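Engineer: One structure is given below, represented as structure tokens, and several questions about it will come after.
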Amino acid sequence: MSRGAPFPVPCPVLLGTFTDDSLEAQLHEYAKQGNCVKLKKILKKGVCVDAVNTQGQSALFVAALLGHVKLVDVLVDYGSDPNHRCFDGSTPVHAAAFSGNQWILSKLLTAGGDLRLHDEKGRNPQAWALTAGKDRSTQMVEFMQRCTSHMKAIIQGFSYDLLKKIDSPQRLIGSPPWFGSLIQGSPNSSPNRQLKPGIISAQNIYSFGFGKFYLTSGMQLTYPGSLPVIGEKEVVQADDEPTFSFFSGPYMVMTNLVWNRSRVTVKELNLPTRPHCSRLRLADLLIAEQEHSSNLRHPNLLQLMAVCLSRDLEKIRLVYERITVGTLFSVLHERRSQFPVLHMEVIVHLLLQVADALIYLHSRGFIHRSLSSYAVHIVSAGEARLTNLEYLTESQDSGAHRNVTRMPLPTQLYNWAAPEVVLQKAATVKSDIYSFSVIIQEILTDSIPWNGLDGSLVKETIALGNYLEADVRLPEPYYDIVKSGIHAKQKNRTMNLQDIRYILKNDLKEFIGAQKTQPTESPRGQSYEPHPDVNICLGLTSEYQKDPPDLDIKELKEMGSQPHSPTDHSFLTVKPTLAPQTLDSSLSAQKPDNANVPSPPAACLAEEVRSPTASQDSLCSFEINEIYSGCLTLGTDKEEECLGTAASPEGDRPNQGDELPSLEEELDKMERELHCFCEEDKSISEVDTDLLFEDDDWQSDSLGSLNLPEPTREAKGKTSSWSKTDEYVSKCVLNLKISQVMMQQSAEWLRKLEQEVEELEWAQKELDSQCSSLRDASLKFANAKFQPAVGPPSLAYLPPVMQLPGLKQPENGGTWLTLARSPGNEREFQEGHFSKKPEKLSACGWKPFTQVSEESRGDCSELNNQLPTLRGPGKQSTGEQLPSTQEARESLEKNTNQNSRSMASVSSEIYATKSRNNEDNGEAHLKWRLAVKEMAEKAVSGQLLLPPWNPQSSAPFESKVENESTPLPRPPIRGPESTEWQHILEYQRENDEPKGNTKFGKMDNSDCDKNKHSRWTGLQRFTGIRYPFFRNHEQPEQNEASQASCDTSVGTEKFYSTSSPIGDDFERFQDSFAQRQGYVEENFQIREIFEKNAEILTKPQFQAIQCAEDKQDETLGETPKELKEKNTSLTDIQDLSSITYDQDGYFKETSYKTPKLKHAPTSASTPLSPESISSAASHYEDCLENTTFHVKRGSTFCWNGQEAMRTLSAKFTTVRERAKSLESLLASSKSLPAKLTDSKRLCMLSETGSSNVSAAFVTSTHATKRKSLPRELAEATSQQHLDELPPPAQELLDEIEQLKQQQVSSLASHENTARDLSVTNKDKKHLEEQETNSSKDSSFLSSREIQDLEDTERAHSSLDEDLERFLQSPEENTALLDPTKGSTREKKNKDQDVVEQKRKKKESIKPERRESDSSLGTLEEDELKPCFWKRLGWSEPSRIIVLDQSDLSD
């Protein structure tokens, strides 16, 4: 086992590693260790001998660097590449030179190692040897010099015996003899062995560090591939031709020279005199191209003829076949003036040849990678060759790509390179397809890809995700090729080279067929007549280049050139006039229409060049080429015809005379039409006025040249008749082409302008019609009157609409929104406004519309305002966090003080209107009284039936259910502490099909529920909504706030307006006030108010309609018991009467200090007798007067609102309103079970028309955790009322201790129950499943619900006498929460009430229920104890219900 010597100096590179334990990793490990035996075993297993590590280093590089001689021999024998490039460009030859071991370097040189290669820093192996230290580098440098000297001697013509004696670098190791004495080398390298010249074999191939070569039979030193190696003196400049050089890429230059009397083109590196060291690496490109060109043979690849080495062997030049024209890039962009006409069949023929060369490369496993117009060389007329193979990569069997130079593509070629090549990723066959497609676009549009953008900018653009696109000006078959070929992703480049070649070949056949049948015409307006002389199609003769009349061709070419052409600036200065010159007959025969071109057209063309317009840019150069080539062919045909009839020119003149007037007439007609079209185009729009003026001037200049043949006709003796005709025809063709392009552009402009005008007119009409419909609707709404109720309600009963007269419009003018509600509106609104845009407009029916003020009518961006979120106080707008309880309470009281005065000002007007509407029919009153009496009797006997909660049982709406689709559920808005539901009011429509496409802010439409039960989810989420309606008022306003109780959170009711433009908003309002037959409309109006960033909504709440299409789900936080409580409330009795209040009643502000219950009990065991009702009426009048409405303004909505708020409140004139108050009283007096209370919701809202009772709600520490009540709320509320209640009795404190012991055992069950009742996403899904199961049997009661109902009935039985007492002593109850009334009376009344309630509850509780619900029963009893919560400071589970009524004396 050989060991490498340690490095005395730092190594130029770091050795790479492996991240896994593969065979390749073991190979490198054994190479480091120098273990030859194990290395052979690994190689015999078939591992890749050139496997690389993380630095791109092969095992041979590692072994050579560490000086393992035996391992180097083994790896070379197994075929390892001595010129393998690492990631830094170094090779094993560099490593061997650094190691200082001459035997290792000689072995690598014999295997083909090259001493001329450089790393990325420009260092060759000799430079690496010098870095190893003087002791080790001296002998190594001398060895490399001996190899160089020996190679020079062989090239300079030393005798064959010299190569015969020293045939291997190993013979040069040690003290070098001067080509005489020999040093014994390898036993296999015998100097006496016989060489067989002319036979290429392993023994006849030599290598001394300058490439492998062999001797031919003529004793010619030849590289493999039979490439002669010549000296630099053998290639010289020809005497009969000028020097001609051109660039063949960013670093290479090609020069036409002569070698051995053969005209060749020599390619060499173009470097400055003193290049930077990194530039020295570019010399490797020629070596790589030499290697590839010597191994590849194809007719369309540029043929490499010889390799020229300099005397010092530092420079290398490649000798290729003669290139006559140059690169395609130079023809298209650098010397285009010399080649004004490129025939289409020539272009296609060139592209076919390039495609064939690429197909050959791909078949050999090579990828060009640097294909561009620089790589395409036009060697002769119509003959192209592909070259520039220095960046060629080879695909190996393993799938990897071998890059000889490992040099990145230069930035100058990024304009043609595929995105993966630019980003230095692996190139594939489709990378060459991309570059070939770019060349097709370049040659047909005369524009450099990426508009000549710098390569570095191209890379940045591609990195940002921008890619090259196909030019729309390309002809049809080529546009498809380019569009598919230059796609950014390789997988989308579906067209391969064989397909492209097939399309090009068929297109070329069509060209040739069109040329034979119609020599003067073609599908593209150009001639394809073959020219025997290449000068006609490529303009190569010197006479053609020196011809002054050719300037007009240059000018014609410049008209169509692209603005980014690199040579545009050189053609902008041309002479305005050209003097007529006498041309040779040969030139006249070739260019007949150039001989007699008058000076005015040239001046006209020069003027056009000096003032280009947008229309000129549209004329690309290949279109001008087609036009002009057609003129050339036409002139040639005319010349031949003229020469054929030269014997009788007299007979030919009449035909010419007839032809000229006809041409003049056609041209005059075309001129008039163009001028008329331009004048018409100018009158359409003023947007493109300047551009049209420029186009019109350009047309005038172009057409002005058509009138110039007048002096030509006068000078008939100077010109022949055929030249005049040809002049007319050429001008006609040119102007016709220009006119066609301008016509197309003008037509496109006209079409766009007409569309814009139509859109504006349509929008104006829609705006006018919708404004008129809005005014008509307002008049209809103002005159709408509804009759009072005439009978008891049914399940489908709808309360009538109340209207308020005399309310003025807002100051901003027209920013109120009027909405209507009818059966099924929630479902229709869900279906219509969560679905697609309406396909037709409804003639009648309610449609949402956005408020539009006159100032912002035209601004559609401001029409996306949403209706204000209807919230209770204490809740911020969507997305905002809950404020602190102290801030919420202060804001609530502040809003109450601000609004109480405005409410009182409106109350008398409301009452007067309502009293006028109470003149009911006597028969109707009789029916109502009978119904009330019957209902009361049922209530007394306990037989008052529960209305079914499932609206599907309602018969009147079954037909409507069939025609309506399933609505979408309301998406929740999740706050920090509670989950709020958005409630959307729907608008009544005449037809049942969904209308309108309304986009709602912050709405999620993805959770569409396709089940039928989801129709009711929306309404059930209206948390305690009531609908009192007002009649005969012009502008009813809807001011809604959500009710909240200790068991449910504040329901967030959010009204969304459409986010569509103004047209869509107004069209949904057309005929929106039409009434639906069989139903009564309910009208609401949302008013926007601004007041200290608070959303203030006065609240006559909505009464939930118990019908099939209107009823929807309550909030998910409500339990089944609460659902039943709503359905079994006293609203059935409330709807059955019409008893008025006194007119002198008024409203008075009352501050609520405790959260309220918002639902009435399920049933009442104590019915209301006529006496109790009449006695309660006076109390409730003052209760309603003292009601205040606490609303909060959402800060996220900014409407054109008014500064002051109009507070709308009403005195309810029926038993329905009084019963509603009773309902809230019962709900306040009832002690709900703790497990059904969801204290997570914030409950600090007031309720209008329901009750003025404020419930102080207290929970213990355990109850707070169980119910998720925010502790801040509890502390804030307790501190507020801490000093208002008397101290607790001693007996209550004793019972508290007993209560604590009972709660220990029942705490776990309560926590589980509260957790089940929390509003979570899992609960939402569970509730929806329950709704689905109950939609068939119309039942939603489970075993838990039955138990809850029993608890509720038991609670109601204890409140009978309390209710009567509360109704008879409102003053005392009011004083309970009024701190100004004195604490003595408050303490007395509360102590008496609590003792009485406690006694009655103990008697009513059943013995068997006491054991199972001991903790709950204790809670119900202790919560009514007067003052124990004050001492405990909310630390114990308790709940005090304080009943508050207005003072009648006030």
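All positions are counted from 1 along the displayed chain.
A Cβ is built for glycine as well, from the same backbone N, Cα and C atoms used for every other residue.
Every position carries its original residue.
Note that the structure is a prediction, hence the values are computed from the model and not measured.
If you look up Swiss-Prot, you'll see 199-512 marked as domain 'Protein kinase', on the strength of sequence analysis. According to Swiss-Prot, the feature ATP binding site maps to Ile205, Tyr206, Ser207, Phe208, Gly209, Phe210, Gly211, Lys212, Phe213, Lys267, an assignment based on sequence analysis. In Swiss-Prot, a published mutagenesis experiment is listed as Ser431 to Ala, annotated Reduced phosphorylation by PLK1 and abolishes depletion from kinetochores and subsequent degradation by the APC/C complex. Swiss-Prot lists Ser431 to Asp or Glu among its mutagenesis entries, and the accompanying note reads: Mimicks phosphorylation state; inducing early depletion from kinetochores and subsequent degradation by the APC/C complex. In Swiss-Prot, the entry for mutagenesis Gly791 to Ala states: Does not affect interaction with CEP55. The structure shown retains the original residue. Among the sequence features in Swiss-Prot, the mutagenesis site Pro792 to Ala is noted as follows: Abolishes interaction with CEP55. Looking at Swiss-Prot, you'll find the mutagenesis Tyr797 to Ala noted as follows: Abolishes interaction with CEP55.
I'm curious about the neighbourhood of these features; can you describe it?
Structural biologist: Under 8 Å, Cβ to Cβ, and six or more positions away along its own chain, Gly209 (ATP binding site) finds Val93, Leu109, Gly113, Asp114, Leu115, Arg116, Met144, Cys147, Thr148, Met151, Pro169.
According to its DSSP assignment, Ser431 (mutagenesis position) is helical. Taking a C-beta cut-off of under 8 Å and a sequence gap of six or more, Ser431 (mutagenesis position) has these contacts in its own chain: Ile367, Arg369, Ala417, Ala418, Glu420, Val421, Gln490.
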Engineer: Using all protein chains shown, find which of the binding-site residues Ser207, Gly211, Phe213 scores highest when you count other CB atoms within 10 A of its CB.
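Structural biologist: Result of the Cβ crowding comparison: Gly211.
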Engineer: Give the mean pLDDT for the domain 'Protein kinase' (199-512) on the 0 to 100 scale.
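Structural biologist: Summarising the domain 'Protein kinase' (199-512) by its mean pLDDT gives 88.
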Engineer: Could you tell me which three-state DSSP class Ser207 (ATP binding site) falls into?
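Structural biologist: DSSP call for Ser207 (ATP binding site): coil, neither helix nor strand.
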Engineer: Express in Å, rounded to the nearest integer, the largest CA to CA distance found among the ATP-binding residues Ile205, Tyr206, Ser207, Phe208, Gly209, Phe210, Gly211, Lys212, Phe213, Lys267 named in the record.
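Structural biologist: The span, Cα to Cα at its widest, is 26 Å.
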